Amino acid sequence: MHVPPTDPARSAPPASPHRRRRPKALGLTALAAAMLMAVPTTQAAFGSDVRPAAAQEVVGGGDLGPNVLVFDPSTPDIQGKVDEVFRKQESNQFGTDRYALMFKPGTYNDINAQIGFYTSIAGLGLNPDDTTFNGDVTVDAGWFDGNATQNFWRSAENLALNPVNGTNRWAVSQAAPFRRMHVKGGLNLAPDGYGWASGGYIADSKIDGEVGPYSQQQWYTRDSSVGGWGNGVWNMTFSGVEGAPAQSFPEPPYTTLETTPVSREKPFLYLDGDDYKVFVPAKRTNARGTSWGNGTPEGESLPLDQFYVVKPGATAETINAAVDQGLHLLFTPGVYHVDQPIEIDRANTVALGLGLATIIPDNGVTALKVGDVDGVKVAGLLVDAGPVNSETLVEVGSDGASGDHAANPTSLQDVFVRIGGAGPGKATTSIVVNSNDTIIDHTWVWRADHGEGVGWETNRADYGVHVKGDNVLATGLFVEHFNKYDVQWSGENGKTIFYQNEKAYDAPDQAAIQNGDIKGYAAYKVDDSVTTHEGWGMGSYCYFNVNPDIRQQHGFQAPVKPGVKFHDLLVVSLGGKGQYEHVINDIGDPTSGDTTIPSQVVSFP
């Protein structure tokens, strides 16, 4: 899934598909005892490992557990502690360790925080400029020989950076959001050596200098400000970005919307004096630029004692009891097995994960169910399918939901789904959205193509995302490798701004993917009954490495109606491993050969 950037003078990685090599296994080291000096926060007494029975009152507030490391400028040996986490997590792609590195407001000098798997770094101010690094927050790809295409599951948030050499490096692929950041310099999105990279997502951020994507295949930037944008490979999409390049797809491949129709930034933890709170930003319509650039952002602050602070070992029964009592949910870093769905049926509930908190459904249950109510905010969670097939992993609203939530929509933000990779996993449909007006803001829904428990039937997952509600908006939709439809859209007036897809690598033959008389299931299917739908900046790639003779009829399928519109579509055959015959329906040139050159459609119909 990789080609050189458009300017070979700046970098020249070879053209070749991605994620074909397994990473080298590196031994895990124990965290140094000195790291424990970064003491987890304490507030009201919570802290017992013994969880209350569901019939008992669930207590809100408390400490944030051992995997949230909180620093202030006087903490000794900050660099050493951060480095120790990185050594543990640099190549720990399918491990169970989770960390959140939290920095109290202040100035930190000579810091280079390298961020590995399942690690989140964040400032604890209300605004990014409250917490300043004279230094860098870095993601590179030394662990994988300069290939950044497996730099998944990590995040940076709510910090200001003065990069040491003037440019910060954030060389990531999917599920690695860069939110609410102020880079007082440039931002390099490619690894050292300009190897392959497959990102990515920026939101609510200000980059004073130029952003250099270099070898990045695609990228989505929302409601931000940039000092310039260097290049594009296949698909660079912007909505509500000050300083974004002008609309010019296909050459250069820039898709630019002046504003984002509806957005609401992700909730985040911060310090108000000595008290921990969660800030819940307000919804914005037709947003452009950051939410914080003009001072205090609009939104609501919730004290920590209104949250059940969920720690590893907590049961779904207790989590649900907390919601029933009126508490919000703050998942501390860890892995949580649930034997029944986590159910959020109360309007305006916040469920926020720290450090890529991970939920695994046992015995085929659904991991998370959100009711058809107003304003639920779910953010910062990884749902990892279990070995017994789940019909669904995440549901928003029940089937047939009909409520009007336009004034106060439910949102899924940085909610990631994985089927296989860490071990056997199966799910029929990963995410089902029944509620009207839902916002899906940055998700990576991934049927694993490498790791443990991977095979056409071993990690069977027919459908990625199925949208049934009306007026649903997806901003930054990454869905890959499903056995049938990656995205199916049945609701009216849906919108998608940026879509990245790969079809499943491991189809054994043409018959395995045949969809009636259609060769292969579309990567993005709009049902024939739909009359209004619109999408911008959308790409699908194929790499049928098991059987390169497979033909995919099209990447996109939609009814030909005046209200169904697409802008800036592309399909790519990665190294000639399989081919597309068209881009959308029977429109668009076929891909051919092994040159990894996209076939594009600028507008549909």
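For all residues, glycine too, the Cβ spot is worked out from N, Cα and C.
According to Swiss-Prot, the protein has these features:
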type	residues	note
ACT_SITE	GLU502	active site, proton donor
BINDING	GLN174, TYR194, GLY195, TRP196, GLN217, TRP446, ARG447, ALA448, ASP449, GLU480, HIS481, TYR505	substrate binding site
MUTAGEN	GLN174 to Ala	1300-fold decrease in catalytic efficiency
MUTAGEN	GLN174 to Asn	280-fold decrease in catalytic efficiency
MUTAGEN	SER198 to Ala	13-fold decrease in catalytic efficiency while nearly no effect on substrate affinity
MUTAGEN	ASP449 to Ala	1200-fold decrease in catalytic efficiency
MUTAGEN	GLU502 to Ala or Gln	Loss of enzymatic activity
MUTAGEN	TYR505 to Ala	150-fold decrease in catalytic efficiency
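Feature map: Swiss-Prot annotations on the structure.
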residue	record	Cβ within 10 Å
GLN174	mutagenesis position	24
GLY195	substrate binding site	23
SER198	mutagenesis position	28
GLN217	substrate binding site	29
ARG447	substrate binding site	30
ASP449	mutagenesis position	20
HIS481	substrate binding site	25
GLU502	mutagenesis position	27
TYR505	mutagenesis position	24
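Spacing of HIS481 (substrate binding site) relative to GLU502 (mutagenesis position) is 6 Å (Cα to Cα, whole number).
Pairwise Cα distances among GLN174, TYR194, GLY195, TRP196, GLN217, TRP446, ARG447, ALA448, ASP449, GLU480, HIS481, TYR505, which the record gives as the binders of substrate, peak at 27 Å. SER198 (mutagenesis position) sits 15 Å from ASP449 (mutagenesis position), taking the C-alpha atoms as the reference points. It is 11 Å from the Cα atom of GLN174 (mutagenesis position) to that of GLN217 (substrate binding site). Across the structure, ASP449 (mutagenesis position) and GLN217 (substrate binding site) place their CA atoms 18 angstrom apart.
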